[in-house]
Each structure stands twice: as C-alpha cells, then as structure tokens.
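K.L.:
Submitted below is the structure of interest, expressed as structure tokens.
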Amino acid sequence: MGSGHYFWAILYFASLCSASLANNAKINFREKEKKVLDQILGAGKYDARIRPSGINGTDGPAIVRINLFVRSIMTISDIKMEYSVQLTFREQWTDERLKFDDIQGRLKYLTLTEANRVWMPDLFFSNEKEGHFHNIIMPNVYIRIFPNGSVLYSIRISLTLACPMNLKLYPLDRQICSLRMASYGWTTNDLVFLWKEGDPVQVVKNLHLPRFTLEKFLTDYCNSKTNTGEYSCLKVDLLFKREFSYYLIQIYIPCCMLVIVSWVSFWLDQGAVPARVSLGVTTLLTMATQTSGINASLPPVSYTKAIDVWTGVCLTFVFGALLEFALVNYASRSGSNKANMHKESMKKKRRDLEQASLDAASDLLDTDSNATFAMKPLVRHPGDPLALEKRLQCEVHMQAPKRPNCCKTWLSKFPTRQCSRSKRIDVISRITFPLVFALFNLVYWSTYLFREEEDE
C-alpha cells in the first residue's frame, strides 16, 4: 500500500516538473524571438531609408509582387463616375538584411505591427479619390518577416476610385472600372512591381451589387514615362454589366404604358373636349417628369444615350397624341362652319328659285287697261326672242367629272364614307400610332442589342 502511494507521488512530481519545463521553454522561445528582432532591427543595424538590393544581392531593382483580395464593392455611381471598393492589399519583397536563424524550423516568421520599422515600397493608387485604413478594434495591418528575408505586408483599406464611363448604350451598357497602382518616387531602375504568380486577384464569393454584375477582371501593366523617368505601374480592370431588369421595370414599361394611355383619346368622342385635353396634358406632364427624373440620376454628357432616344420618342408620341386632338378639333369646327355655310347657301338658292318662279308666273299673266285678265299663248313662235331667253334660263349646266384623288379613295375605305374629316383623322390615328410605335421598338431594340453584342 505504501509503495503505491510512493509511485503516485513520484508521477505527480514528474508532471509538475514537465509543465514547468514547458513553460520555461515557451518563455525562452519568446525571448529568442525578441532577441532575433533586436538583432535584425536594432539601433544602428537596419536603415529603413535604404531600399533593399536586387535579386541575389545585385544592384538591380527591388522586385515587389502584388496581390489583392476584393472583399466588397459598395457603390458604383453613374453621376460621379466613381466606385467604392474594400480590399485586402498585399505586397511581398525580399530584403537580404532581414534574414535570421529559424531556430531549427521552430520560428516560421516574425510579426510586426509598425510598418515604419522596415523599408516599404512607395506605392500609391493613381486613380484614387478617397481612401482610409481600418483601425477597429486594432489597426488592420501586419508585416511578416520570414527567415529567408522575405517580407509580407498586408493591410485592409477602403477606396473610392475614379471610373470614367461611356454611357452611349445606357442602360444596355458595360463599364470597365480600373484600379491602378504605381510607384511615386522610385523609377524602374530601383523598383519594379509585378503581379503575384498564380491568381493575383481574388474576389469574395457571392459578391452582390444592386445594379451591376461583375463579369470578369483582367490584370495588366501600365508603366508610365515622365520627364523624371519611367515608373512601374500595375492595373486590374473590373468589367461590370448593368442589370437591365431594374431599368425595364422602372423606365421602359412605365413609358410604354404612358404612350398607350395617350392613345385612349383617339377612342373618345371628338366633342369630349375636357376629357381629351386633360388626358393629353396629364400624360405629357407625367412623361416629362419621368424624363427629368431619369436625367437627374445621370451626368450631363455631350452625346445622346440610348435612354435619351427612348424617352425622346415616347415624349414625341405623347405630344403627337395631343396635337392630333388639336387637329381633330380644328377639322370638326371647320366642318361645322362649312356645313352652316352650305345650309345658308341652299336657303339662298331656294329663295332665289322661289322668286324666279314668281317672276315667271307673273310674266304668264297680263292685265289690260279695262282690268280684265287674259291668258297669253303658252306656245310661242320658235323665233321669238323672249322664248329663247326663257329656255336659256331653264337650262341646267353640269360640271365635268373631276379626276379621282388617290388619298380620298384610300380614306373612303374606312367606315362611314359620309363621316366627317375629323372622325377619319381619329380612325387613322388609331391604326397609325400603334404601327409606328411598334416599328420604332423593332428598330430600337435590334440596334442597341446588336451594338451591345458587338461590345462584348
């Protein structure tokens, strides 16, 4: 029994010793890590103002490899021609002065949170408008130094970048927004930026944008030459396709409905002046408001956009429907005036005919001096000049038939040949306006959709 207690006591003592040794080992390892940092970054041992040497210690330019991780794309503004992006930016280079002993593979890398302790490339974003670092809860930045002298710098930043847009096909367009990175002070003789080999740009999965779709991205080089030398530059082009469904629901369908509503006046009675005027003015004002709202969300440009063609033609159709009623009203009043004049002319002719009949009857009666009445002979001699004059008065002159008018012949094919000219205008408009609008849609969509495919 005593030997058993003795065994467990020894085992407990051994476990305490091993734990103490492990803690001491950890403390000693961190002490060694601190000692390594002091050895490579101590006072007088490293100068962050001097750039590292080239590959294999040569005097060539320092090579910095870049890669990006796009975390989110917040907004793409058409009116400001800019977009906002949040990304993790990484750059990696080799500094021979930072090599250290990895303690038999136990020390994989050293981590720094102060970037100013080592040399840093002077990279800047050339098309940046605004930008800021993230410091919640701690600054989102670190530097890793590897045993072979390789340095990895990583930081999370948010940028607002300029994105010049061509809006000729808006809203059936595609836009290319670039992100450009260049050296500010070091020329290509001292510093060269390269994309990291193998997947230099990554994008977060399930990236959703309200009005665009990120189709693809392309990496390229954009070195620039100035009076002070040639500077290394990298760029990534993000290709965005605009989501058309939003504009179909918000713009195209409402405009079509307004145009169709304006045609209702063609089916109203031409005498319903208040109804037709109010309908035409209301649709015209609504269409004008819709157009101004669309233009308010776009920058003023010197060229015609696809949406301008659509809204302009729709506004023309609505205005044309209002002018059609003005023409119908004028034709109706003109027809009424002509009818009244025709009635007055017929009344005058009837009165003249009655007066002529009375005069002819009075000529047939002749009164002598003794107030006795006698009938004049009803048949006169053929050579009698008075008989010839009466015969000429009774002659009816027929006009020669006019040549048929093709337009009148075409108009006569519509219902009610005897209907007024104003009614015919309404009947023609009921057919002409929809046909012309359908033809416009055919030309519009075939033109812009074909141009969109060409841009692909």
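Cβ atoms are placed via backbone N, Cα and C, with glycine included.
Under the heading of natural variants, Swiss-Prot lists Ile27 to Val and annotates it as follows: In RNA edited version. One natural variant catalogued in Swiss-Prot, Ile63 to Val, is accompanied by this note: In RNA edited version. Among the sequence features in Swiss-Prot, the natural variant Ile66 to Val is noted as follows: In RNA edited version. Residues annotated as L-glutamate binding site in Swiss-Prot: Arg71, Arg90, Ser154, Ser183. Annotation of the mutagenesis experiment Ser278 to Thr in Swiss-Prot: Shows resistance to picrotoxin-induced activity inhibition. Listed in Swiss-Prot as a natural variant, Pro299 to Ser is described as follows: Resistant to nodulisporic acid.
I'd like these features described in context: how deep, what's nearby, how far apart.
P.N.:
The local packing around Ile63 (variant position), expressed as other Cβ atoms within 10 Å of its Cβ over all shown chains, amounts to 16.
Spatially close to Ile66 (variant position) yet at least six residues away along the chain are Phe89, Arg90, Glu91, Leu123, Met181, Phe193, Leu194, Trp195, Lys196, Pro200, Leu234, judged by Cβ distances under 8 angstroms.
Reduced to three states, the DSSP call for Ser154 (L-glutamate binding site) is strand. Using a 10 Å radius centred on the Cβ of Ser154 (L-glutamate binding site) and all shown protein chains, the other Cβ atoms total 16.
Annotation note: Ser278 (mutagenesis position) sits in a helical segment as assigned by DSSP. Around the Cβ of Ser278 (mutagenesis position), 12 further Cβ atoms fall within 10 Å across all displayed protein chains.
Around Pro299 (variant position), the C-beta neighbours below 8 angstroms that are at least 6 residues distant in the chain are Asp78, Ile79, Lys80, Met81, Leu167.
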K.L.:
Long-range neighbours only, meaning 6 or more apart in sequence with Cβ under 8 Å: which ones does Ser183 (L-glutamate binding site) have?
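P.N.:
Same-chain residues close to Ser183 (L-glutamate binding site) (Cβ under 8 Å, separated by 6 or more) are Pro121, Asp122, Leu123, Phe124, Leu191, Phe193, Tyr231, Ser232, Cys233.
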K.L.:
Measuring CA to CA, name the entry from the recorded positions Arg71, Ser154, Ser278 that ends up nearest Ile63 (variant position).
P.N.:
Ser154
K.L.:
If you draw a 10 Å sphere on the Cβ of Arg71 (L-glutamate binding site), how many other Cβ atoms land inside?
P.N.:
16
K.L.:
Taking Arg71, Arg90, Ser154, Ser183 as the record's L-glutamate-binding set, what's the max Cα pairwise distance in Å, rounded to a whole number?
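P.N.:
Looking at Arg71, Arg90, Ser154, Ser183 as a set, their Cα atoms extend up to 24 Å apart.
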K.L.:
Whole-number Å only: compute the distance from the Cα of Ser278 (mutagenesis position) to the Cα of Arg71 (L-glutamate binding site).
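P.N.:
Distance between the two Cα atoms comes out at 53 Å.
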K.L.:
Provide the number of Cβ atoms within 10 Å of the Cβ of Arg90 (L-glutamate binding site), excluding the reference atom itself.
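P.N.:
Cβ-Cβ neighbours of Arg90 (L-glutamate binding site) within 10 Å number 16.
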